[in-house]
Amino acid sequence: MADKEAAFDDAVEERVINEEYKIWKKNTPFLYDLVMTHALEWPSLTAQWLPDVTRPEGKDFSIHRLVLGTHTSDEQNHLVIASVQLPNDDAQFDASHYDSEKGEFGGFGSVSGKIEIEIKINHEGEVNRARYMPQNPCIIATKTPSSDVLVFDYTKHPSKPDPSGECNPDLRLRGHQKEGYGLSWNPNLSGHLLSASDDHTICLWDISAVPKEGKVVDAKTIFTGHTAVVEDVSWHLLHESLFGSVADDQKLMIWDTRSNNTSKPSHSVDAHTAEVNCLSFNPYSEFILATGSADKTVALWDLRNLKLKLHSFESHKDEIFQVQWSPHNETILASSGTDRRLNVWDLSKIGEEQSPEDAEDGPPELLFIHGGHTAKISDFSWNPNEPWVICSVSEDNIMQVWQMAENIYNDEDPEGSVDPEGQGS
């Protein structure tokens, strides 16, 4: 009987999701300046824009690149580099360019040819997460279903993978006992990589160390303060020796690599009432960070007083798995997860007065809800070169590159502005 009920619930949910998606699609011309939807051959659990841009002469677009991965059923997995053509500001943009058949608009007839897979490198198992090294973006670290962290220099691999499926990383980083997701390169110390694991530990490697036989590098330090699965780890963006970690023990920990005690963080705080899945340091404000949790909230923290949670962002209907500050705006951050929504928040609007109708849609700091995904969002990335452009990937193979309409984040023009809550959500 329970099976029947579950099947009925699933069918109802699917219908609701489809209805919401239809509403979203109908409203996209008013809500977005850009929407590109691309179905990948396999779902990607990871997404990160590379920092370089090519601007071909005489064209109305620029070429950006993304690091992606695959999560196949039983076939060969790959680390993937894709290119994306984004229209320049002077490209033709208006709602009349909307193509309802293809579900995209904005100076583009179709996405075909605008998003291309450039490089595929054989990978052992699915790519849980892939992140490039800031000092040399050709170097990419990946988290695998095994305990190894792999490092690839993609310039040393053919763009078409060896059909044998052999995975040939340039380094294998050892130290974990289990798989995981968290991965962070030190922006201030070249080659220093942190990784979080289901084995309750955080490993630190220096990839400039001389590898042992088989291109293996052992962890330089293993941090053992958490008592459960460590979900995410992130270096501080200014202080080369500080990093943060979050775990299923509901804690946020701040560590200092200069300390000799690798089992005790410099700060530990009970951050949420459920597992903490992600964290992000603010790129403009050295004391501010955010954490996202299975308790459906994003929490805002100040390193100078971690006893006090600055704010709790509430609107998600389910677990949050990714949170990222905007690289261009100090007060903007985004979060995503199981509820198929990517929410963009604006700290500067916290506490603003709202009409009762607006309050029904969410708190004043909820700037935008991206409702284009019909499955759990696995990862997303803010484009470092084009403000307000985000790439998000979901479990149903869909990758979307999108930018909310300018009148939503530019308050200057109250005339003709669109209510940002028209999303199907």
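Using N, Cα and C of the backbone, Cβ positions are placed for all residues, glycine too.
Quoted from Swiss-Prot, the note on mutagenesis experiment VAL35 to Ala is: Loss of interaction with ARMC12. Neighbour count (other Cβ atoms within 10 Å of the Cβ, all protein chains): 24 for VAL35 (mutagenesis position).
DSSP assigns PRO43 (mutagenesis position) to coil in the three-state reduction, placing it in neither a helix nor a strand. What Swiss-Prot says about the mutagenesis result for PRO43 to Ala is this: Loss of interaction with ZNF827 and loss of localization to telomeres; when associated with A-73.
Under its mutagenesis annotations, Swiss-Prot gives SER73 to Ala the following note: Loss of interaction with ZNF827 and loss of localization to telomeres; when associated with A-43. Secondary structure at SER73 (mutagenesis position), taken from DSSP and collapsed to helix, strand or coil, is coil.
Quoted from Swiss-Prot, the note attached to the mutagenesis of GLU126 to Ala states: Loss of interaction with ZNF827 and loss of localization to telomeres; when associated with A-128 and A-179. In the three-state DSSP scheme, GLU126 (mutagenesis position) is classed as coil.
Among the sequence features in Swiss-Prot, the mutagenesis site ASN128 to Ala is noted as follows: Loss of interaction with ZNF827 and loss of localization to telomeres; when associated with A-126 and A-179. For ASN128 (mutagenesis position), applying a Cβ distance below 8 Å and a minimum sequence separation of six or more within one chain yields LEU45, THR46, GLY69, THR142, LYS143, THR144, PRO145, GLU179, GLY180, TYR181.
In the three-state DSSP reading, GLU179 (mutagenesis position) counts as coil. In Swiss-Prot, a published mutagenesis experiment is listed as GLU179 to Ala, annotated Loss of interaction with ZNF827 and loss of localization to telomeres; when associated with A-126 and A-128.
Of all Cβ atoms in the shown protein chains, 24 besides its own fall within 10 Å of the Cβ of TYR181 (mutagenesis position). Listed in Swiss-Prot is the mutagenesis experiment TYR181 to Ala, annotated as follows: Loss of interaction with ZNF827 and loss of localization to telomeres.
Among the mutagenesis results in Swiss-Prot, GLU231 to Ala has the note: Decreased interaction with ZNF827; when associated with A-277. The residue drawn here is the original one. According to DSSP, GLU231 (mutagenesis position) sits within a strand segment.
Counting every protein chain shown, the number of other Cβ atoms lying within 10 Å of the Cβ of ASN277 (mutagenesis position) is 26. ASN277 to Ala appears in Swiss-Prot as a published mutagenesis result, with the remark: Decreased interaction with ZNF827; when associated with A-231.
Looking at Swiss-Prot, you'll find the mutagenesis GLU395 to Ala noted as follows: Decreased interaction with ZNF827. Other C-beta atoms found within 10 angstroms of the C-beta of GLU395 (mutagenesis position) number 17, with every protein chain shown included.
A gap of 12 Å separates the Cα atoms of GLU395 (mutagenesis position) and SER73 (mutagenesis position). The Cβ of GLU126 (mutagenesis position) has 21 neighbouring Cβ atoms from other residues within 10 Å, across all protein chains displayed. Ranked by Cα separation from SER73 (mutagenesis position), the mutagenesis positions VAL35, GLU126, GLU231 are led by GLU126. Under 8 Å, Cβ to Cβ, and six or more positions away along its own chain, GLU231 (mutagenesis position) finds GLY180, TYR181, GLY182, ALA196, VAL246, ALA247, ASP248, GLU275, VAL276, ASN277, CYS278.
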